[in-house]
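Quick look at what Swiss-Prot annotates:
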ACT_SITE  CYS131  active site, nucleophile
ACT_SITE  HIS213  active site, proton donor
DOMAIN    45-276  domain 'UCH catalytic'
DOMAIN    375-403  domain 'ULD'
MUTAGEN   GLU72 to Ala  No effect on homodimerization
MUTAGEN   TYR74 to Ala  No effect on homodimerization
MUTAGEN   MET164 to Ala  No effect on homodimerization
MUTAGEN   MET288 to Arg  Abolishes homodimerization. Severely attenuated deubiquitination of histone H2AK118ub1 substrates
MUTAGEN   LEU340 to Ala  Abolishes homodimerization. Severely attenuated deubiquitination of histone H2AK118ub1 substrates but no effect on intrinsic catalytic activity
Amino acid sequence: MNAAGGGSGAQAAAVAAGNNSLSHNALLSTASGATTMPMAQLADGWLELESDPGLFTLLLKDFGCHDVQVEEVYDLQKPIESPYGFIFLFRWIEERRARRKIVETTAEIFVKDEEAISSIFFAQQVVPNSCATHALLSVLLNCNENNLQLGDTLSRLKTHTKGMSPENKGLAIGNTPELACAHNSHAMPQARRRLERTGAGVSSCRFTGEAFHFVSFVPINGQLFELDGLKPYPMNHGGWEDSEDWTDKFRRVMAERLGIATGEQDIRFNLMAVVPDRRIAITHKLKMLRTNQAIVSGTLQKLLKADEQGESGNGDSQRPDTPTTLLEPSAFTARDLQSLLKNLDTEIAINEQHLADENDRRHMFKVDASRRTHNYDKFICTFLSMLAHQGVLGELVSQHLLPSKKVSGQGAANRISKQSTTASAGGSTAAGTASTPKTQQQQAAAAKNGKSPSKTPGRRRKGRNKCRKRK
């Protein structure tokens, strides 16, 4: 990925302009194993990808590497089984203070020896928007081939780029049609539209309007290397203790890195691990459990048969021993074997569920990929056109706009009503207060004439009648 004003911008521009295209095309057509496209088209055509483990897993499969998957890491302290490497995504801001601290720290561990650089796969990112593929290849092409089946495309790329400079390796990646097509097949339509509007001069690794960058951490010859395509050299973080795993060294390096980065209150990053396909280990374990289940079940049947023969007095009542492939050569009761068989059945059921869950995850990866890459523009435009043709679009728009107006109108009406009620209440109170002296004068005059104020039943009944009428 290119950061705004990043160091690889000039290189990417040179590639886009097709500089040295003839020599590189002639050199790399063999590496790709296919007829190369014009270099400018390949360099300009790489699209931005989201940081998603499902997307990366499917991308690895499209590269031809089938026995690998990518998982997101949420807890650094949680152990991870047999990782090939880690991919770290962070927001790239060149002038950020924390970024300068990281640069000052990593500059001391640059590996500048050309022979050492040529012995590993380290490629400079000279093609915009290719950082996701660069990060994956930096892990895969530095793994032991005995432990990982790379597939034809990656094997050819690794073979034919051996001994090349980091810049030429970056050009080899950008000029491999299989990699470019697989990469772009997982991009969102927005990424293509953005590329068409702005060109290839600006690069980021997620369609967020900001620059994000991937770097890889991988163990090579007992040393932890950090491979960043925007750096001029690979970085060697050193080895680890004999009693440690390489992931322990990685945790310490990453904890220090995150401590520097989060000092600026910026925690927008994520960490992914490249690991073996979990389904392979589960399938192998299921095979072993089913073999043991068959052995225990067969031994139990023989034991029960021997017990029956012993009780009937026919044949040899000697109990068979459990085969040495499962347990020590000693006699077991039928109850022991039944308990062991029950545990095996439980383990088999658990692992079958785990395998089903992994298969469901792969299915959801494909569903999410279809949703992510599908272009809904035509559907939305056609749908809105049909609504307009039927004359209901304006009504639907009004229905969605009017509620807000109604709410604001009702609020104003409520305020006016409240003010009117308050004014009426105030007027009534004032009127009542004003009539009080007049009522007192009438009562005083009645008392002077010898009449009791209470002897006015007609007026009181009239008031009560009015209340009844109101009811």
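Just so it is clear, glycine is given a Cβ too, placed from its N, Cα and C backbone atoms.
Residues as originally present; substitutions not included.
Structure coloured by features recorded in Swiss-Prot.
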residue : record                    : Cβ within 10 Å
GLU72   : mutagenesis position      : 14
TYR74   : mutagenesis position      : 8
CYS131  : active site, nucleophile  : 31
MET164  : mutagenesis position      : 18
HIS213  : active site, proton donor : 23
MET288  : mutagenesis position      : 12
LEU340  : mutagenesis position      : 20
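Using a Cβ-Cβ cut-off under 8 Å and counting only residues 6 or more beyond its ends in the same chain, the domain 'ULD' (375-403) has close neighbours at 189. DSSP assigns HIS213 (active site, proton donor) to a strand in the three-state reduction. For the recorded site, GLU72 (mutagenesis position), the DSSP three-state label reads strand.
According to DSSP, LEU340 (mutagenesis position) sits within a helical segment. Per-residue confidence over the domain 'UCH catalytic' (45-276) averages 83 (mean pLDDT, predicted model).
The closest partner of TYR74 (mutagenesis position) among the recorded positions, by CA position, is HIS213; the full candidate set was CYS131, MET164, HIS213, MET288, LEU340.
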